Amino acid sequence: MSRVAIVTGASSGNGLAIATRFLARGDRVAALDLSAETLEETARTHWHAYADKVLRVRADVADEGDVNAAIAATMEQFGAIDVLVNNAGITGNSEAGVLHTTPVEQFDKVMAVNVRGIFLGCRAVLPHMLLQGAGVIVNIASVASLVAFPGRSAYTTSKGAVLQLTKSVAVDYAGSGIRCNAVCPGMIETPMTQWRLDQPELRDQVLARIPQKEIGTAAQVADAVMFLAGEDATYVNGAALVMDGAYTAI
């Protein structure tokens with residue numbers, strides 16, 4: 001059955017893989033991204049075969065007005081919202097360091113995108129899902145939701161909050177036919193991580209900490225999302241699907 005999915009941060013990396021996977025199975029997608037130009041380029045290079053099934057919406061996920069307008073546009077275009085994938089996120093300044101050297105502005109920015117953005121997305125779609133009596137929300141968290149990343153206090157804090165928000169939504173709406181789960185990826189090769197993985201020494205350092213000795217792919221993240229959004233996961237609710245090559249198992 002064809003569904004309507006909203007994917008934030010849809011123009012590259014994990015978001016692109018997720019949105020494309022929905023489209024490939026015949027679903028309609030509202031693709032949200034901060035840059036209208038990047039969305040247009042992505043549509044031209046990756047989604048030309050699905051032109052009638054994609055709604056491109058420029059939106060800042062941390063802006064309530066943008067998010068509400070994007071949800072309204074999706075309802076107007078497609079008439080339903082079956083799945084929300086809160087994928088948009090930022091890591092923050094890699095030089096921010098430990099907590100006492102992290103600028104307040106940097107902390108606020110990371111929390112605004114990574115936590116407020118998911119809160120606003122959930123808040124905007126839930127009334128529609130309640131009316132439908134069904135819906136699925138998948139939040140892209142991180143292994144940093146489970147273990148602290150050294151020198152990344154803002155990012156680690158934000159991803160911990162994402163996991164707790166996921167559980168809160170699951171508990172509050174489980175009786176209404178709505179499921180909410182999180183995907184917790186480890187190191188995934190995307191444009192966001194490419195600067196590190198392109199440096200052989202840093203790549204080796206990353207691989208040394210992963211028992212499986214592999215870097216994950218955006219396609220694998222999309223696999224996890226499709227499982228949680230699908231009929232094989234109807235009793236999975238409030239869960240964290242960890243995909244990290246056993247990184248957090250040691």
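Cβ atoms here come from the backbone N, Cα and C positions, even for glycine.
Positions annotated as NAD(+) binding site by Swiss-Prot: SER12, GLY13, ASN14, ASP33, ASP60, VAL61, ASN87, ILE188, GLU189, THR190, PRO191, MET192. Every protein chain shown contributes to the tally, and the Cβ of ASN87 (NAD(+) binding site) ends up with 29 other Cβ atoms within 10 Å.
Quoted from Swiss-Prot, the note on the mutagenesis of SER142 to Cys is: Loss of activity. DSSP assigns SER142 (mutagenesis position) to coil in the three-state reduction, placing it in neither a helix nor a strand.
The 10 Å shell around the Cβ of SER142 (mutagenesis position) contains 28 further Cβ atoms across the protein chains shown. Among the mutagenesis results in Swiss-Prot, SER142 to Ala has the note: Retains weak activity. 120-fold decrease in kcat. The residue drawn here is the original one.
ARG152 (mutagenesis position) carries a strand DSSP state (E or B). Listed in Swiss-Prot as a mutagenesis experiment, ARG152 to Ala is described as follows: Almost loss of activity with the natural substrate 2-KPC, but does not affect activity with 2-butanone as substrate.
According to DSSP, TRP195 (2-oxopropyl-coenzyme M binding site) is assigned to a helical segment. Residue density at TRP195 (2-oxopropyl-coenzyme M binding site): 10 other Cβ atoms are found within 10 A of its Cβ, drawing on all protein chains shown. Under the heading 2-oxopropyl-coenzyme M binding site, Swiss-Prot lists ARG152, TRP195, ARG196, citing experimental evidence as support.
Experimental mutagenesis at this site is recorded by Swiss-Prot as TYR155 to Glu or Phe, annotated: Loss of activity. The Cβ of TYR155 (mutagenesis position) has THR91, GLY92, VAL110, ASN114, SER142, ALA144, PHE149 as same-chain neighbours under 8 Å, each 6 or more residues away in sequence.
As annotated by Swiss-Prot, active site, proton acceptor applies to TYR155.
LYS159 (mutagenesis position) is surrounded by 27 other CB atoms, counting those within 10 A of its CB over all protein chains shown. The mutagenesis experiment LYS159 to Ala is recorded by Swiss-Prot, whose note states: Loss of activity.
Swiss-Prot gives this note for the published mutagenesis ARG196 to Ala: Almost loss of activity with the natural substrate 2-KPC, but does not affect activity with 2-butanone as substrate.
Experimental mutagenesis is annotated in Swiss-Prot for ARG209 to Ala, with the remark: Does not affect catalytic efficiency. Spatially close to ARG209 (mutagenesis position) yet at least six residues away along the chain are TYR247, judged by Cβ distances under 8 angstroms.
Here the Cβ of SER12 (NAD(+) binding site) has 19 other Cβ atoms within 10 Å, regardless of which shown protein chain they belong to. Straight-line distance linking the Cα atoms of GLU189 (NAD(+) binding site) and LYS159 (mutagenesis position), rounded to a whole number, equals 19 Å.
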